[in-house]
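Recorded in Swiss-Prot as a mutagenesis result, E462 to R carries the remark: Abolished binding to hypusinated EIF5A. Recorded in Swiss-Prot as a mutagenesis result, E465 to R carries the remark: Abolished binding to hypusinated EIF5A. In Swiss-Prot, a published mutagenesis experiment is listed as D470 to N or R, annotated Abolished binding to and nuclear export of hypusinated EIF5A. For the mutagenesis of E537 to Q or R, Swiss-Prot gives this note: Abolished binding to and nuclear export of hypusinated EIF5A. The structure shown keeps the original residue. What Swiss-Prot notes for the published mutagenesis of S631 to A or R is this: Abolished binding to and nuclear export of hypusinated EIF5A. Where Swiss-Prot documents S695 to R as a mutagenesis experiment, the accompanying text is: Abolished binding to hypusinated EIF5A.
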Amino acid sequence: MMAAALGPPEVIAQLENAAKVLMAPPSMVSNEQRQHAEHIFLSFRKSKSPFAVCRHILETSKVDYVLFQAATAIMEAVVREWVLLEKGSIESLRTFLLTYVLQRPNLQKYVREQILLAVAVIVKRGSLDKSIDCKSIFHEVSQLISSGNPTVQTLACSILTALLSEFSSSSKTSNIGLSMEFHGNCKRVFQEEDLRQIFMLTVGVLQEFSRRENLSAQMSSVFQRYLALANQVLSWNFLPPKLGRHYIAMFESSQNVLLKPTESWREALLDSRVMELFFTVHRKIREDSDMAQDSLQCLAQLASLHGPIFPDEGSQVDYLAHFIEGLLNTINGIEIEDSEAVGISSIISNLITVFPRNVLTAIPSELFSSFVNCLTHLTCSFGRSAALEEVLDKDDMVYMEAYDKLLESWLTLVRDDKHFHKGFFTQHAVQVFNSYIQCHLAAPDGTRNLTANGVASREEEEISELQEDDRDQFSDQLASVGMLGRIAAEHCMPLLTSLLEERVTRLHGQLQRHQQQFLASPGSSTIDNKMLDDLYEDIHWLILVTGYLLADDTQGETPLIPPEIMEYSIKHSSEVDINTTLQILGSPGEKASSIPGYSRTDSVIRLLSAVLRVSEVESRAIRADLTHLLSPQMGKDIVWFLKRWAKTYLLVDEKLYDQISLPLSTAFGADTEGSQWIIGYLLQKVISNLSVWSSEQDLANDTVQLLVTLVERRERANLVIQCENWWNLAKQFASRSPPLNFLSSPVQRTLMKALVLGGFAHMDTETKQQYWTEVLQPLQQRFLRVINQENFQQMCQQEEVKQEITATLEALCGIAEATQIDNVAILFNFLMDFLNNCIGLMEVYKNTPETVNLIIEVFVEVAHKQICYLGESKAMHLYEACLTLLQVYSKNNLGRQRIDVTAEEEQYQDLLLIMELLTNLLSKEFIDFSDTDEVFRGHEPGQAAGRSVSAADVVLYGVNLILPLMSQDLLKFPTLCNQYYKLITFICEIFPEKIPQLPEDLFKSLMYSLELGMTSMSSEVCQLCLEALTPLAEQCAKAQETDSPLFLATRHFLKLVFDMLVLQKHNTEMTTAAGEAFYTLVCLHQAEYSELVETLLSSQQDPVIYQRLADAFNKLTASSTPPALDRKQKMAFLKSLEEFMANVGGLLCVK
């Protein structure tokens, strides 16, 4: 258009003026001028056959931005008009562009890159119909390389990089309006031949450079460019031969690409000289940190080589042996640079995880032994450097990252007992374990806080305040070190025991000295805490390692004593004196070594006893009023350890083990004095902590978690309730007396949960009645006393009244959290009385959001924990209560505007909680353990004959309430958005028959929400909406009402899903959900489906594509019978759809 109307000089003048406008500061030009300038460039790029004008621009214009746009116009027009262009003119255009760049070494980088990209696109488009191949380009590039001119060699590298980027993945390709299938096919063709050619050219350059002695700065820069190119080739994500476009997208999104080339690469990569070259290159440039990153990444990729490239196992063994030799030659005897640590650990990690273990063990044994020794040496060395980074509080923790990788590699090796005999890694494990302990202990035993020159580091306090808890931050490291400790239990357990016992003695001595000093001169406060701080930090790390060594983190599984620990205890049981062992366990106040025959104790029990001795010193210091000298961190470590230990060892269940250690079963088995004693001891610890440390929230929380562990298993709870302390704790908490009433809300909630769980231990009826009277009744009485006061309305905002109400609501949440199938009957009836009163509180506190939220949260917890056990009549009571709650909430929120878009998500906590409540009520339809009120036998059985309220009523009423409030602004909050869509999907799945009966406004809002979720939200939300469509379409098919709003809405959704599957890119995971919805919608709207297919086919200009699409659609619905809602037919359709997506999915999805 534009080019035809004006001559080249005028076009250039117009473009240069437009460029000036675009480059001008915002204050100098108006929006209209800017838009007009943009429009000029857009229409220029769309003009027909702009090649001559573009050549003229490139040769005459001096404005970089205009040159850039000319290159872009050429690239887009070549693809657009490909079929109309002569092969010769395409070839001359490509030659012109290359020559142009060659002759102008001073071009701006972004202009040069864009011109080379145009060349790459021409080559790519030509590769498909074989009209242009890369050979001529490679010939030209190899001539440029051999010129010896650094500028020209750099240009050659830029050409190869442009080709590589264009072909490498669909995410990096230019947006040139071609199908994803086309991009995938080009990549496959390219990776077989041309990619290898680029690699060989690159290897040639690297060989040439590695032979040279001295490189000028310019030559080094060229060397670096080619090394980066080699890295790009070796990090290529090789596409398997057949892969649909969705799978291509998923395949290419994987982060850590391992090297898996095709067979055609054997000669290039299995040639030992190639591997040697990369080791040589690294040795040459290792002191240049930027280049070292690339050379190590190349080696890490070569260390991950796998797949069809290896003809047999023998070739794999040879390759691996050769690689390990090269690696050892490179790193033995050198001081590793900081910039090499992560790269070297990646190489080792890849070798250990990618090569099968039988290949690893097949290399010469001496070589394997040297490799493991090297791994041991590096792990210890990186561990020391990582500890140093911690001390210096560095931002870039390279050694920590490298150390983590190596510890993971150890875990892979030591867990494999098929290929390595027992004890194979023991000595190495000892070295790594020792070095870890050494790095975490203060001098003189360890090197913690010593900088490289042996000087103590800056104050520890500054650092520890800023960081998350070590047990979370370093959990992976601790798990690996704990595992290595088990492998070498013979060494590690006695070591930990002696280190802990020795520090307990020193801590006891230090605290005594402080006490004497204080008694001698009460006013003096010249206490040097340095020694105490060092001791606390030592004990902190020793307890963490001990916890990870003795027990595993078990989530949702039955915790078992690790087999290595059990075997170790059994192996030495003949040398153990049980009575002495029990004496050491039962006298934590005495020094272990002062007990006669102390050396004949079980090592596992002795190690636990060492931690109990730490705990005892803490308790004695508290009794001696030295709490101010204690470390809350140590208190946390102790209860964390005791909880972890108790879950696994306390009342050990012999049925779970093939063989059991006699000392462990005697000390901690059922019906033993040892277990009764330790439960009493732990309970005392809990009570003491809650009194002394009530203001330390984390410590109090860890303490109540230990209490829950003691009562969550019935067998342990039976022992707990025999302790008088337990009853005292229950009474104290129920009376809300200090210091328990100072505990934070979450801690009080968990404490209530523990007290309720304890109440279901085995007791006679009278005792149980007495227990509930002391634990639950005071809660009820105090609550009723407060709310039934005549002037409650006036007093409700007083601080002590609000505190009482809050404490009661928190306690109710705790009671609900304690629900189990065998206690739900009692707890439900108890809680229902409260729920009705809570609704009244909603009125009183309607302007106090935090109280309103807490009231709703009580309902959320009750529904979440109990609904699945409730029979019909009980469930109805809960539904009625929830409905009343929603009605009150609705009345109080009428007309309340939520317009503050900048508000934080917390301000919408009430909406979130209501949605959670509705979702929990719906879950009854999925998970129902009730047996028509069977669990309530004897608890007012009550019939539901005159059912008045159903879950559907409550939930739809709730949705009616929520929908008008859920603006698009609110949906920007991810948690709100996900909870909202989860809820509406549930409703469509469970009550599809209720959807057509919704009021018109509500129905429209719901349909709009589904469309919004499918088109504008995350893939997770889109999937939920697709899952909602299937039941809605099925409902329509059942109702057979072709004029209903739902029928019309599903017709609209058919087009949306059709477009999504056929025309748009989307995640593979969604294909199944989309496919199911699509099938149901096609069954419902067969004529409309045929129309959509016809429209799509008639818009195709290319006869080949037309035919392929027509055949694919025919095959998709090939069945002679029309599609019907039949499971067998549906499954056949989904299978055909998968084939359809693989064959033509990429044809219409363009980029």
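Backbone N, Cα and C atoms are what each Cβ position is placed from, and that goes for glycine too.
Positions of Swiss-Prot features highlighted on the structure.
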residue	record	contacts (Cβ under 8 Å, 6+ apart)
D470	mutagenesis position	H540, W541, L544
S631	mutagenesis position	L532, D533, Y536, H540
S695	mutagenesis position	F742
E537 (mutagenesis position), number of other Cβ atoms within 10 Å: 21
DSSP three-state assignment (helix, strand or coil) for S695 (mutagenesis position): coil
Three-state secondary structure, which DSSP defines for S631 (mutagenesis position): coil
